[in-house]
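Peer 1: So Swiss-Prot has the following annotated:
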type     : residues                                 : note
MUTAGEN  : Thr135 to Gly, Ala, Val, Ile, Asn or Tyr : Loss of activity
MUTAGEN  : Thr135 to Leu                            : Changed substrate specificity and catalytic activity
MUTAGEN  : Thr135 to Ser or Phe                     : No effect
MUTAGEN  : Cys167 to Ala                            : Loss of activity
ACT_SITE : Cys167                                   : active site
MUTAGEN  : Ala260 to Gly                            : Loss of activity
MUTAGEN  : Gly342 to Ser                            : No effect
Amino acid sequence: MAPAMEYSTQNGQGEGKKRASVLAIGTTNPEHFILQEDYPDFYFRNTNSEHMTELKEKFKRICVKSHIRKRHFYLTEEILKENQGIATYGAGSLDARQRILETEVPKLGQEAALKAIAEWGQPISKITHVVFATTSGFMMPGADYVITRLLGLNRTVRRVMLYNQGCFAGGTALRVAKDLAENNEGARVLVVCAENTAMTFHAPNESHLDVIVGQAMFSDGAAALIIGACPDVASGERAVFNILSASQTIVPGSDGAITAHFYEMGMSYFLKEDVIPLFRDNIAAVMEEAFSPLGVSDWNSLFYSIHPGGRGIIDGVAGNLGIKDENLVATRHVLGEYGNMGSACVMFILDELRKSSKVNGKPTTGDGKEFGCLIGLGPGLTVEAVVLQSVPILQ
């Protein structure tokens, strides 16, 4: 199958080094979605919390300020009625959550993977590695094994499973895939990030207000990428983005700023008030280290895929770096149309970037710019910085 979009054969090779490239992207969401303006009623009604009127008003204000228009979910009103433990704060519902996630997470990942494979246009037998990331449940063998079987991949496929890394895991998965692609001749790596909020859905509770912050943002989605070095142009492979470097940094002084723990009630997360300033005040050092080899210091000369962990985080990071709104359109679009899908978000943004660049007549997949940065943000606090190079679009 021919690629849906035509790109240059540029593959980022230089100075004798094989560079990994993104060769295809696929994304998907559950069909069920809820408009953000309707979510407070849905949430409080289905958790039998309508009597908590003051908390509901607070939740409404959080939703309004989120700049999210809609979110997609596996959990529907019917499913919540059938699983009252999930909708009851503190109830022992881990078994019910796991039953959902063990099936639905690989299934959603499979849907995204099939889209990426179709765009790639190569035989599925060429996939040599799988990297699967999720913070939605856990099992043995893992979701990496299940999706390998669902897709009918070779039994010799080499798998990496990244469980419970949190929202920065999209960057982690790309970093691992880059190393695999560049250090294994002919490797083609299927990267899958799939998230389902069944593990973190909780009823509101006055003594744990972090819950309602997450309920106003988190959502379900999956993204898949094919990563490889030296695209086989003769067979129709084309780079979408080139991956120049990838790094991970623990933010100093951030221990305990975002944590999550598993209980009989599922996964419960805890947020400190200084999350935004910690990311904001430390992002410049990360960017300087990532881009100094390229001699880049003008942050507005780049395109961006910033994990949309919330409007405040985007505003904080962008404000510190002086990034103009025009360079954040794709990031804010994904936040608005999908919410925070955890590890999958940054890949949705890459997909939006290359598609909007084509629609708007830009010369490259990076909104007309040559270099860009994918920024994963999450627990630790941890920052993943993936330096990308766009490729020319053949108009």
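The backbone N, Cα and C atoms fix where each Cβ goes, and this holds for glycine too.
Keep in mind that this structure shows the original residues, not the substituted ones.
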Peer 1: In the structure shown, which of the mutagenesis positions Thr135, Cys167, Ala260, Gly342 has the fewest Cβ neighbours within 10 Å?
Peer 2: Ala260
Peer 1: Quick check for the class: what is the C-alpha distance, in angstrom and rounded, between Cys167 (mutagenesis position) and Gly342 (mutagenesis position)?
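Peer 2: With distance taken Cα to Cα, Gly342 (mutagenesis position) is 4 Å from Cys167 (mutagenesis position).
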Peer 1: In which DSSP state, out of helix, strand and coil, do we find Thr135 (mutagenesis position)?
Peer 2: coil
Peer 1: How big is the gap, in Å, between the Cα of Ala260 (mutagenesis position) and that of Thr135 (mutagenesis position), rounded to a whole number?
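Peer 2: About 10 Å separate the Cα atoms of these two residues.
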Peer 1: If H, G and I count as helix, E and B as strand, and all else as coil, what does DSSP give for Gly342 (mutagenesis position)?
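Peer 2: DSSP call for Gly342 (mutagenesis position): helix.
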Peer 1: Rounded to the nearest angstrom, how far is the Cα of Gly342 (mutagenesis position) from the Cα of Thr135 (mutagenesis position)?
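Peer 2: Spelling it out, the Cα of Thr135 (mutagenesis position) and the Cα of Gly342 (mutagenesis position) are 8 Å apart.
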